[in-house]
Amino acid sequence: MTMDEQQSQAVAPVYVGGFLARYDQSPDEAELLLPRDVVEHWLHAQGQGQPSLSVALPLNINHDDTAVVGHVAAMQSVRDGLFCLGCVTSPRFLEIVRRASEKSELVSRGPVSPLQPDKVVEFLSGSYAGLSLSSRRCDDVEAATSLSGSETTPFKHVALCSVGRRRGTLAVYGRDPEWVTQRFPDLTAADRDGLRAQWQRCGSTAVDASGDPFRSDSYGLLGNSVDALYIRERLPKLRYDKQLVGVTERESYVKASVSPEAACDIKAASAERSGDSRSQAATPAAGARVPSSSPSPPVEPPSPVQPPALPASPSVLPAESPPSLSPSEPAEAASMSHPLSAAVPAATAPPGATVAGASPAVSSLAWPHDGVYLPKDAFFSLLGASRSAVPVMYPGAVAAPPSASPAPLPLPSYPASYGAPVVGYDQLAARHFADYVDPHYPGWGRRYEPAPSLHPSYPVPPPPSPAYYRRRDSPGGMDEPPSGWERYDGGHRGQSQKQHRHGGSGGHNKRRKETAAASSSSSDEDLSFPGEAEHGRARKRLKSHVNSDGGSGGHAGSNQQQQQRYDELRDAIHELKRDLFAARQSSTLLSAALPSAASSSPTTTTVCTPTGELTSGGGETPTALLSGGAKVAERAQAGVVNASCRLATASGSEAATAGPSTAGSSSCPASVVLAAAAAQAAAASQSPPKDMVDLNRRIFVAALNKLE
């Protein structure tokens, strides 16, 4: 077909036929229902007494009034539904369809073999595969006849769409209206005759061909195509409509049964087209002579044994044959870029040439084209069959088996400046993931295996270090004794030390938590008195860090250091007690000079001595003690407390000078005890606490007396 014939065929009218409604299929929506009585009544009313249309309805794209592409040539109510036959006559629309069909891969595949290729018809069959009727919404005859005026027009137009909302509305395109009606087996001969009479009579009422009714453009058609992509289950509906109408029993251009995956697989078709173009370029024209490089006539080669030909089938594509070569050209020119192709010229020779000494079966073996995919076993079988021809063609030649080449030898190891060998990354990877032993440096061992013996040039490694200690807390706490450290055995170095520190052994961690909870209890808080700087704050008592395990073998030195620290505290406390005892003695001496007696003060204690052991010089003792007690009284009234033992020493010396009878007697006679009680009561009544510090001091003295 020439170019002019193709263009004239492209602008020729295209007929489309199909059902607008099926009476045996109930629609999903009530507004789409078209009963048979209503349809026949509308046809009689609009056809002026005839069951057909008197005025041609417009035919558009997706109910777009600006995209009118033709008219409805016939419409008739048949046994199964309302049938329609339309005619596409818009030149602009047909030209757009022709240009778009040239870019479509689905259209390039062509129709079924008995049909003639027609790109315009195939494009319309794939893009607008459904028919849709625009009519009034009526459910019965009474509602249809109740309207008046312009609303009495039952049908408005018929649209070409991607898929119809009513079931069974599949569109069939063709160049001949008679051929289109024959695609539907549900139409009887009488139905076809009535449709034929309508389209022949509708020629005078068709749209004027001089004025193109299509006022849209390619952008509007592209927008409609995008909308069609979002139709849910479009292909299953088209397949159902195709089976319902019965188009599957006859050949047509309908693409409803073609899946998108099969439509996009055009590799075989492109290989077929490329093979045809190569064969046409290699085959000389009729009457042309092939030039020869040698003056001698060419020798006709013997015909090789050819494999049996495959039966012709539209689904089987012929394999691409290599380009034919002239007899003067060498056979190596047709070899493929394969490692074994240079050694197997018989397998790569063209089908029309043979090699001397080769068997017919081997000489007929040809490499397939790139579009054929072979399994691995079949590929190596072909290589094995071609390898048998190598000794025949080249005596003494040995074909290499298709096995993996041996691994290259590793690079030698060179000693570095510090004496250790330089090892590459490949050697390290081989040691970890393969059975590789470096002959130059056997000191490296594989992971998860015991290391081999060291090189004799290396010195003997030192023995393992003994058990060491590791601190539990940060290194900042240097004042903590070694008893708070954790001991790690040298034999367990293979395990992680952090595992021991952070809960590796559950018993040790539990004991640490219990010790911390016991130390944080409120019962261990020390006492504080009002007026002190730390009153109201919880103060912890000093505790000795005793080994929780009960053992004392490794903590003897630490306990000794702790005992020394606590001995110093005990000495300080004892010194304070001696000072307080001296203060009480001075207050006792001061009370002897006071004549009045009162009740004993709660802050003083009486010293019990035998009453029968009284000295003869008892009258001189208060007088002798009064001179030393005057200074103490003055200091007591001034709020000064002497925290030393001088008063007790002075009183003892004065008592010694008073007479020999008092030096050998008891430390406190009965008169002195009574006088001390009276003096303390008078001092307590006469000198009240001056400030809070004095009050706290007296309370602290009373507390120490209770402890004693």
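Placed from the backbone N, Cα and C atoms, the Cβ positions cover glycine too.
Original residues fill every noted site, and no substitution is shown.
Feature annotations, courtesy of Swiss-Prot:
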| type | residues | note |
| --- | --- | --- |
| ACT_SITE | H63 | active site, charge relay system |
| ACT_SITE | S132 | active site, charge relay system |
| ACT_SITE | H157 | active site, charge relay system |
| MUTAGEN | S134 to A | Almost complete loss of protease catalytic activity |
| MUTAGEN | H157 to A or Q | 22-fold loss of protease catalytic activity |
| MUTAGEN | H157 to E | 12-fold loss of protease catalytic activity |
| MUTAGEN | S225 to Y | 150-fold reduced catalytic efficiency |
| MUTAGEN | D227 to N | 1300-fold reduced catalytic efficiency |
| MUTAGEN | L229 to R | 1800-fold reduced catalytic efficiency |
Within 10 Å of S134 (mutagenesis position) (Cα to Cα), which of the recorded positions H63, H157, S225, D227, L229 do you find? H63, H157
Neighbouring CB atoms within 10 angstroms of the CB of S225 (mutagenesis position), all protein chains considered, total 14
If you measure C-alpha to C-alpha, which of S225, D227, L229 (mutagenesis positions) come within 10 angstroms of S132 (active site, charge relay system)? none
Close to H63 (active site, charge relay system), taking Cα pairs within 10 Å and only the mutagenesis positions H157, S225, D227, L229, are H157
Which of S132, S134, all recorded positions, has a Cβ with the fewest other Cβ atoms inside 10 Å: S134
Drop a 10 Å sphere on every Cβ of the recorded positions H63, H157 and tell me which sphere holds the fewest other Cβ atoms. H63
Between the C-alpha atoms of H157 (mutagenesis position) and S225 (mutagenesis position), the distance in angstrom, to the nearest integer, is 20
I'd like the number of other C-beta atoms within 10 A of the C-beta of D227 (mutagenesis position), please. 12
Cβ neighbour count within 10 Å of L229 (mutagenesis position): 8
Secondary structure at S132 (active site, charge relay system) (DSSP, helix/strand/coil)? strand
